[in-house]
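What follows is one structure encoded as C-alpha cells, with my remarks underneath.
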Amino acid sequence: MTQFTDIDKLAVSTIRILAVDTVSKANSGHPGAPLGMAPAAHVLWSQMRMNPTNPDWINRDRFVLSNGHAVALLYSMLHLTGYDLSIEDLKQFRQLGSRTPGHPEFELPGVEVTTGPLGQGISNAVGMAMAQANLAATYNKPGFTLSDNYTYVFLGDGCLQEGISSEASSLAGHLKLGNLIAIYDDNKITIDGATSISFDEDVAKRYEAYGWEVLYVENGNEDLAGIAKAIAQAKLSKDKPTLIKMTTTIGYGSLHAGSHSVHGAPLKADDVKQLKSKFGFNPDKSFVVPQEVYDHYQKTILKPGVEANNKWNKLFSEYQKKFPELGAELARRLSGQLPANWESKLPTYTAKDSAVATRKLSETVLEDVYNQLPELIGGSADLTPSNLTRWKEALDFQPPSSGSGNYSGRYIRYGIREHAMGAIMNGISAFGANYKPYGGTFLNFVSYAAGAVRLSALSGHPVIWVATHDSIGVGEDGPTHQPIETLAHFRSLPNIQVWRPADGNEVSAAYKNSLESKHTPSIIALSRQNLPQLEGSSIESASKGGYVLQDVANPDIILVATGSEVSLSVEAAKTLAAKNIKARVVSLPDFFTFDKQPLEYRLSVLPDNVPIMSVEVLATTCWGKYAHQSFGIDRFGASGKAPEVFKFFGFTPEGVAERAQKTIAFYKGDKLISPLKKAF
C-alpha cells in the first residue's frame, strides 16, 4: 500500500489552491467540488497509468469527469502532471478562445470526453470500458497483454439523479465490467440546497442491485490512505464494476464549506485569503506551484508513464512479428484508417431489382461489410427484429459467464436504454482504435437520446444511428411512433449527417459516408415500407448528399425529396408529364453533405429560374434553404394503414402533382433565384 507523506499533503493543497485561483481569476466557475475532490484526484492520478507526452496511447487508463462543472480540478491535474496545459492557460479559464473552456471539451489533450450535461460522463465511461473489454478479447494473447487499462470516473449527486446514469449503470452491471471504477463525490449538496430536499435514496443499495461492487471512504477530505485502499480493492473486482462512495465536504476549507453557496460561484476575496493561509500558502500570491510538487508528479506519473508506454511499444512490436495479421490489423486501426477497398463490398442496385424497405437494405450493408471492418460494433435498444441491425453470424457482446456471448462479440444488446446507448456509443468512439459504433432504434426514439446526440456532434464522435420506421409509413402505430419534427431537430444541429436514403444505392452511400467520417456523427433514417430501386441513383451521386435523379430539358418545376418521397416524386413527375408539365426530380438524402459541395455543383442541382418544391412527409422546417415551396406535414400523424395515411395527408402522385401545379402558378412571371443563394 502506498505510504503518504508531507509531499502528498502539499500536492493536495496545491491542487485545491490552484483550482480556486483558476476560478477566481475568471470570476466564474465552480470551486466547491474541486476543494472536496482534490485528495481523490491526487491519489487516483498517482496510481493511473498514463503518458502525458503521448496522451493518445491506446493502453492508458482513462479518466472521465462526469461532473464536468468541476473542470478546474481537471485542468489543475493536467497542468501539474505534465500535459500540454500551462499556468497561462489556467489564467485564461472561461475566456473566449482559450484552451480552458467552462466545461471539459474533447479536443484538449488529457480530456477524454466532453462533459457538463450531468450523467453523460458516467455513460461515456461505460462505453470506454466496453471498448477496452472488446479490444482485449480480440487482440490479447498469452504473454501479450496489449490492452488492460481501467476507466475511472468522478461523478456527483447530480449525475446520479439523471436517468441516463441509471440506464448506463444498469447495463454496466449486467455486462460485469470489472475494468470500470466510479468515485462518487457524496457531498450531499445540489444547486438548490441539500440533496435531502429531493434525493434521499440509498445509492449504495441501488448500485448493488445493478450488480456493482460498492466500497466506502468515510473521510474523502483527508484520508489519502483510505482512498488508495478503496481503489486498490476495486481493482481486485474482475467481474463487477465498482462504485466508491466517498463522503466529502463541498468547498472544504472555505468559510462556506458544506453549503450550496460554494458550488457555482467564486469564493470571496477574504475567503480565498484565509483558505490559502489555512493550507500553508501565501495569501497574497496566486497560481503558485511549489517545485517539489512538480517534481513529485514528474517522478510518480510522467516518468513511469513514459516507461510504460515504451514497454508497450516493444511488446506490440514483438506481437506484430508473432501475430502478423492481427498485428497489422490493429496497427491499421490505431492509425485511424479503414481497410483498403472496403467500400467494394457495399451492395449496388439497378432499377430492375425488387422493391425493398430501406431498413432491410441497411441490414444487407451490415451483412456485407462486417467481416471487412473489425472496428464495426453495434446493437439495438431492444428492437433488433425491427431495426434489422444484427448480421447473421454476429456474436453478442456479453460477459463470458452469461453463456450467450463474450467480450469479443460485436453485437450489443442495449435494452430499452436509448439515451444511454447514445452516450455509450460516444464513449466507445472516444476510446480510440478506430471503433465505429452504431445503434438502432426507431427514428422517433432517437429524441430520447437528444443530449447524447448533441454531444456526439459537439465532440466530433462519428457514431451512427440506424433509425428505422422513419415516417407516417409506420402506419397503425400512429402519431406516438411517427416522427414529424425529429429530422428537423437533428438537421438543425451543427456537425451531423442526417441521411434519409430513397433506395439501395443511397443506403450504401449513407453507410459509406458515415463509416468514412472522422469527426461527424450520422443518423440514417430508414423506411419500414418497401421502396423501389430508382433509375438514375448511384452510390457516387448520392455520396454528394444531393443530385439530379431524373432530368428534363427546361423543367417547369423541380421536385426535391428524400427517402420514400423520392419515388413518389418520380411518379408525380409522370403525372405532370401527362399534362405537358416538365419536372426535374432531385434526391437530397443528406443536407449536411450536400452543403459541403461546391456552390457551382449545388446550383447545377437547384438552379435559378425554376420553382423548387420540396416533398417530404415530415416537418417543413429547414427546407427553406433548398426550396421555394414545401409540401410536408406540420402536425402530428395518424393511426391507420400506411397507404391510407399517406393518402390522407395528400402524399400521392396526384396530390404532389396538384401542389406542383399550384407552385408553378404562384411563381409564374417572377424572376426566381435559387434558395441556395444568400446575401451572407
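Cβ coordinates are placed from backbone N, Cα and C, and glycine is handled just like the others.
Feature annotation from Swiss-Prot assigns active site, proton donor to Glu418. Applying an 8 A CB threshold to same-chain residues 6+ apart, the list for Glu418 (active site, proton donor) reads Ala381, Thr441, Phe445, Val446, Tyr448, Ala449. In the three-state DSSP reading, Glu418 (active site, proton donor) counts as helix.
The annotation substrate binding site is assigned in Swiss-Prot to His30, His263, Arg359, Ser386, His469, Asp477, Arg528. Contacts of Asp477 (mutagenesis position) defined by a Cβ separation under 8 A and a same-chain sequence distance of 6+ are given as His469, Ser639, in order along the sequence.
Marked as thiamine diphosphate binding site by Swiss-Prot: His69, Gly116, Pro117, Leu118, Gly158, Asn187, His263, Glu418, Phe445. For Asn187 (Mg(2+) binding site), the same-chain residues 6+ apart in sequence whose C-beta sits under 8 angstroms from its C-beta are Gly32, Ala33, Gly36, Gly156, Asp157, Thr247, Thr248, Thr249, Ile250, Gly258.
Look at Swiss-Prot and you will find Asp157, Asn187, Ile189 tagged as Mg(2+) binding site. Take the CB of Asp157 (Mg(2+) binding site) and look out to 10 A: across all protein chains shown you find 20 other CB atoms.
Under the DSSP three-state reduction, His30 (mutagenesis position) is assigned to coil, being neither helix nor strand. The note that Swiss-Prot attaches to the published mutagenesis His30 to Ala or Gln is: Strongly reduced catalytic activity. Decreases affinity for xylulose 5-phosphate about 15 times.
In the three-state DSSP classification, Glu162 (mutagenesis position) falls within coil. For the mutagenesis experiment Glu162 to Ala or Gln, the note given by Swiss-Prot reads: Most catalytic properties similar to wild-type.
The secondary structure of Asp477 (mutagenesis position), as reduced to three states from DSSP, is helical. Under its mutagenesis annotations, Swiss-Prot gives Asp477 to Ala the following note: Strongly reduced catalytic activity. Strongly reduced affinity for xylulose 5-phosphate and ribose 5-phosphate.
A mutagenesis experiment is reported in Swiss-Prot for this position, His481 to Ala or Gln, and the note states: Reduces catalytic activity by about 95%. The Cβ of His481 (mutagenesis position) has Phe442, Asn444, His469, Val474 as same-chain neighbours under 8 Å, each 6 or more residues away in sequence.
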If you count the other CB atoms within 10 A of the CB of Ile189 (Mg(2+) binding site), including all protein chains displayed, you should get 26
Other C-beta atoms within 10 angstroms of the C-beta of Arg528 (substrate binding site) total 21
Quick note, Ser386 (substrate binding site) and Glu162 (mutagenesis position): C-alpha atoms separated, nearest Å, by 28
Around the Cβ of His469 (substrate binding site), other Cβ atoms within 10 Å, all chains included, total 26
Neighbours of His30 (mutagenesis position) among binding-site residues His69, Gly158, His263 (C-alpha cutoff 10 angstroms), in sequence order, are His69, His263
Within the same chain, the residues at least 6 apart in sequence whose Cβ is under 8 angstroms from that of His263 (substrate binding site) are His30, Gly32, Ala33, Ile189, Thr190, Ile191, Ile250, Gly251
